[in-house]
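Asker: The ATP binding site annotation in Swiss-Prot covers G591, P592, N593, S594, S595, G596, K597, S598. Listed in Swiss-Prot as a mutagenesis experiment, D486 to Y is described as follows: Mice carrying this mutation show atrophic ovaries without oocytes, but no other visible phenotype.
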Amino acid sequence: MAFRATPGRTPPGPGPRSGIPSASFPSPQPPMAGPGGIEEEDEEEPAEIHLCVLWSSGYLGIAYYDTSDSTIHFMPDAPDHESLKLLQRVLDEINPQSVVTSAKQDEAMTRFLGKLASEEHREPKGPEIILLPSVDFGPEISKQRLLSGNYSFISDSMTATEKILFLSSIIPFDCVLTVRALGGLLKFLSRRRIGVELEDYDVGVPILGFKKFVLTHLVSIDQDTYSVLQIFKSESHPSVYKVASGLKEGLSLFGILNRCRCKWGQKLLRLWFTRPTRELRELNSRLDVIQFFLMPQNLDMAQMLHRLLSHIKNVPLILKRMKLSHTKVSDWQVLYKTVYSALGLRDACRSLPQSIQLFQDIAQEFSDDLHHIASLIGKVVDFEESLAENRFTVLPNIDPDIDAKKRRLIGLPSFLTEVAQKELENLDSRIPSCSVIYIPLIGFLLSIPRLPFMVEASDFEIEGLDFMFLSEDKLHYRSARTKELDTLLGDLHCEIRDQETLLMYQLQCQVLARASVLTRVLDLASRLDVLLALASAARDYGYSRPHYSPCIHGVRIRNGRHPLMELCARTFVPNSTDCGGDQGRVKVITGPNSSGKSIYLKQVGLITFMALVGSFVPAEEAEIGVIDAIFTRIHSCESISLGLSTFMIDLNQVAKAVNNATEHSLVLIDEFGKGTNSVDGLALLAAVLRHWLALGPSCPHVFVATNFLSLVQLQLLPQGPLVQYLTMETCEDGEDLVFFYQLCQGVASASHASHTAAQAGLPDPLIARGKEVSDLIRSGKPIKATNELLRRNQMENCQALVDKFLKLDLEDPTLDLDIFISQEVLPAAPTIL
């Protein structure tokens, strides 16, 4: 049986009550040694892995439970083709005992599961397929199931809100398929009671943690990183009616590298971007092709291949229509052009060096079956006539019977004119004219114009004719001659159409029998299209080939550039990076605002990413070591639906890095801690960095850009070779601050916030007051409140008092200074002091 239903609940058996920790039971005495003096060790139960998977709209959600460590592992939503190659790699790597999924699945997933189910009776045995109702995988019910779970790693003292915040830092709730897979897995575990089959029913399946799962050959990058590095960026399309989603690719890395000529090339490039890899053989094979097309003597070949690739169309959709017998005339045209373009690609690649694997694959796998398909279509299909009649028609000399019927059909109008003249001779003299017409499916009819006296239905009756119907003031009849024509000629149009449809079906069978070749053509052609696009971008932007070295841990870049910023700026200052050893694993970068710190962080991340997808990079030289993940905390991706503050989102991003980063990970942090009190933010930043530094050689490669100069001044980080302090070089020219955008050793002396405020257009009095308060804080002096209006009134009162003094005539004998002071000066004192 291909699929099994989920078994019923296991009856509760004897066992400890829930809530009593295992440590509360007395430890059993060790067993006595046997006669041989050797103690028998308890055999460890074999680990079981139970996988839950969902596939929808080209994306895959995966979660599995490992009984060896009682941990649930999940993989964020990942794109996967209908062939489900990614799912197959997951199955090969984790080798699950069971695969849990929804009973309501797509056709591609159903075929894949059917194939898996057929392996259950083979050796080695395949996984058990378990189908659960689709309601168990609902998004909301799955989310509530996750949030309401009883987990031993969450303290009972946590409130419901704190629990939600904690779980949101571990589980990507924005990945809908992953959340649904996790919810379905929890439902399956509670039904099967994995590991607690013999315990009381109130004892739940132990879950000791949630961990992110990444295939060994892939590099882990979350959606926040894709967004802040501008690897992908969607924006509104100006002509919304032209595109289904209303979105187009904005200024992004994908946007500037996507020069693919066929749709499937664009899909493959996006797939490569979502799956950066560590397989050196695969990466070098991509770079070999790019390097070949960058040679000046191969430019013409690259342009010719690009032209051929523009004719490679959506073959799978055409094959699907053929299977459903819904083929259009345009499908035959598209398939014909695609196959002939594929033959052109094959002939071109056979003249290229066969030492490059892609050229060898195209030369060998684009077999003569393609020529057979193209020859069949070209010899059978009459494209000009098919477009005119909007249906499938065949060329002459394919079927003699069809040709004969078409000749008769062509000569039919003149023949019918002669028949109509004979019919008119036998009609009433009041009928001025008639015609014999042919209507498919009905046959030959005599058409007579309606006369004025023909009002009632009884007036339509004519002796010797059978009335059929009235249409557009013309009466249609069957006569003896039209009946004879039906017998002699038959329904020519329908017969021709039926015979041509039969030929089309036979041609479809010939094409479908070679569908695997066409699918392989699409795979290799799209791969060639992507590499030609990357080569074109590398040529135009001056990229160089990266080198991969498993010996170094990190990256080394000489004169690297930001691939997007250099296109927007008139001049761009390159900077180098060296984090390829055990020294300087944590780089603290200080400098004024707008000095280029954030651009440098993104530059390091983008160059590393480009190397991991097999692209040339914007640098003079780049050496990439072992990188397993890229984490970022650069920009807060806010959303009302998340229900989290900006600072909480920042903390979640840092928590992902702290919980998952290894010694092979790249972590980019920009201005962490600015979303809360400066003291608390500084303390959190220092605590995170000290946590990583305490790992020693296992510390990830961390780049931190910060304006917290106290981090250095207060020596909050331990001194040692793991920490390296860098700054963006600047120069003060009078009151102006000149940015050199050059990274150098050292620490910034000041933040120069007043200069940045002036650039932003703040009024000068505000900037002056800010500098005054800053100086008072540094010197430890009290800050007095100030009011510009009060100060202006004081000046006016002082001026008025001075004017009174100037008007005094000190030589006047009647002047009494005591009266002047008591009446004029002393009352004004409170207004001027």
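Any Cβ shown, glycine's included, is placed from N, Cα and C.
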Asker: Between G591 (ATP binding site) and D486 (mutagenesis position), how far is it from one CA atom to the other, in Å?
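Answerer: Per the Cα atoms, G591 (ATP binding site) and D486 (mutagenesis position) stand 94 Å apart.
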Asker: Write down the Cα-Cα distance for D486 (mutagenesis position) and S598 (ATP binding site), rounded and given in Å.
Answerer: 84
Asker: Near the ATP site, what residues other than G591, P592, N593, S594, S595, G596, K597, S598 in the same chain have a C-beta no further than 8 Å from the centroid of the listed C-beta atoms?
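Answerer: Close Cβ neighbours, site residues excluded: A705, M728, F739.
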Asker: What's the most sparsely packed of the binding-site residues G591, P592, G596, counting other C-beta atoms within 10 A?
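Answerer: The binding-site residues G591, P592, G596 were compared, and P592 has the fewest Cβ atoms within 10 Å.
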Asker: List every residue in the same chain as S595 (ATP binding site), at least 6 positions away in sequence, whose Cβ is under 8 Å from its Cβ.
Answerer: M728, T730, F739, Y741
Asker: Expressed to the nearest Å, what is the distance separating S594 (ATP binding site) and D486 (mutagenesis position) at their Cα atoms?
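Answerer: Cα to Cα, S594 (ATP binding site) and D486 (mutagenesis position) are separated by 88 Å.
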Asker: Fill in the CA-CA distance, N593 (ATP binding site) to D486 (mutagenesis position), as an integer in Å.
Answerer: 90
Asker: Expressed to the nearest Å, what is the distance separating D486 (mutagenesis position) and P592 (ATP binding site) at their Cα atoms?
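Answerer: Here the two Cα atoms lie 94 Å apart.
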